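Participant: Just dropping this structure here.
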Amino acid sequence: MTVPFKIPISDLDYCLEQLLDHKPPKILPPETIQQLCHTLKTELLQTPNIISLQSPISVVGDIHGQYHDLLEIFQIGGSPPQTNYLFLGDYVDRGYYSVETISLLLVLKLRYPERVFLIRGNHESRTITTNYGFYTEVLNKYQGSADVWTFITDLFDYLPLGATIDGKIFACHGGLSPSCQQLDQIRAVDRFREIPHDGIMADLVWSDPDVAISDFKLSPRGAGYLFGNDVIDKFCQDNNLVQMIRAHQLCNEGYTSYWKGKCLTVWSAPNYCYRCGNKASVLEILHSNYDSKDPTNGSDGEISSINGEFIGVNTSFESFGDDDDDYNDYRNRFNNSSRLHKQQGVLPGQFFNVFEASKENDEDTLQGKSVNGINFDDELSTSDDTSGSGGNNNKGDFFAAFFQERPKRQQVEYFL
């Protein structure tokens, strides 16, 4: 592969402008997406299967083409580069705006490479996207051409399979594998290919936790496994971990905690498929300063509340200096929160932003749109739109400036 030149920041900001300043968002031309994918593939060639990240960081679960709800995530949790993000996969399929969603994430990854991190889910696959909407959406939006689908699904082969946070938390899309006991086994996998039907790579994106079992059990999904408490206990012990964070499963409240927080599921697509009515969440990890080897056995931070109203929280921030710019944004949002609720037996320094569907999600639902019934004229319109912030001249940080101009939306926060 020929190493492409580095895409200028001004060009990336122009792509952001096209996606953010128009309603509906403008789709990027095929040649632009090809260049984005080509550049990012070259960079990801040097990226290990498991990326090592540090807190503070926000963890995002499945998005599934719900573009406006992705914007809601940035509105609630802060936009890059002020906030670090780890996305756990399943960016496309089922939602109406898979093209726009993955396009925005690719641009953000190139624009803020040390702030935005993407790993692979089970829908980052040629087979799955052919059957669950993304392929058809590309054909509809690009006059019958599948080129954009090819560019993006080729890129999917390069995405990492997991991440560690502070060396203590393991994050992946799905779950654990009976073929893998050590993180080094994941690091040794050849990931630059389509997701196979079985083996470590498949299990990482397909498996699910199950509180009713202790060991492994074949998954009813037809791929991956169900895994129980003994499995995750041993995996964490063998790899000096305290927790696993994953996505992959719809949660009505936006998240699910298993085994006193040893395993968390984060779900970030509200009103999934525009009919489920579920909430969504983003997990913010402020720190992982745990005193005990297994902090899930107790709580280091004590929350006081009466009838759900926040009174005070005994969580130490003194270990982070006031000059720690990376941490200040997280700390300020935490201290300014007014609706925190107690959760039993989970790790300190973590909380969920729980939110409901954006008004654009509601509008799409009322219009009865479907992946195979997109309004082509609206999607491909090139007419000028003055409703956005097209006059913004802050090209130094277009993305952050876009969200500074939007009103803050109310969110519900659950402390962990």
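Each residue, glycine too, has its Cβ placed from N, Cα and C.
Modelled residues match the original; the substitutions are not represented.
Below are the features I grabbed from Swiss-Prot:
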type     : residues              : note
ACT_SITE : H123                  : active site, proton donor
BINDING  : D62, H64, D90         : Mn(2+) 1 binding site
BINDING  : D90, N122, H173, H248 : Mn(2+) 2 binding site
MUTAGEN  : D90 to L              : Abolishes catalytic activity; when associated with A-173 and A-248
MUTAGEN  : H173 to A             : Abolishes catalytic activity; when associated with L-90 and A-248
MUTAGEN  : H248 to A             : Abolishes catalytic activity; when associated with L-90 and A-173
Participant: So around the Mn(2+) 1 site, D62, H64, D90 aside, which residues have their CB within 8 A of the centroid of those CB atoms?
Facilitator: G61, I63, G65, G89, Y91, V92, D93, R94, G121, H123, A247, S268, A269
Participant: Here are some recorded positions: D62, D90. Which one has the most Cβ atoms within 10 Å of its Cβ?
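Facilitator: Sorting the candidates by Cβ neighbours within 10 Å, the top entry is D62.
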Participant: Using the Cβ centroid of D90, N122, H173, H248 as the reference point for the Mn(2+) 2 site, which residues of the same chain not in that list have Cβ within 8 Å?
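Facilitator: Nearby residues not in the site list: D62, L88, G89, G121, H123, G174, V205, W206, A247.
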Participant: Could you find out if DSSP has the residue listed as 'active site, proton donor' as helix, strand or coil?
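Facilitator: The residue listed as 'active site, proton donor' sits in coil per DSSP, no helix or strand.
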Participant: Under a criterion of Cβ-Cβ distance under 8 Å and sequence separation of at least 6, what residues of the same chain contact H123 (active site, proton donor)?
Facilitator: H64, G89, D90, Y91, V92, D93, T129, Y132, F134
Participant: Which number gives the other C-beta atoms within 10 angstroms of the C-beta of H64 (Mn(2+) 1 binding site), all protein chains shown included?
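Facilitator: The answer is 27 other Cβ atoms.
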Participant: For N122 (Mn(2+) 2 binding site), which residues of its chain lie six or more apart in sequence with Cβ-Cβ distance below 8 Å?
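Facilitator: Within the chain, N122 (Mn(2+) 2 binding site) has Cβ neighbours under 8 Å at G89, D90, I128, H173, G174, I195, V205, W206, A223, H248.
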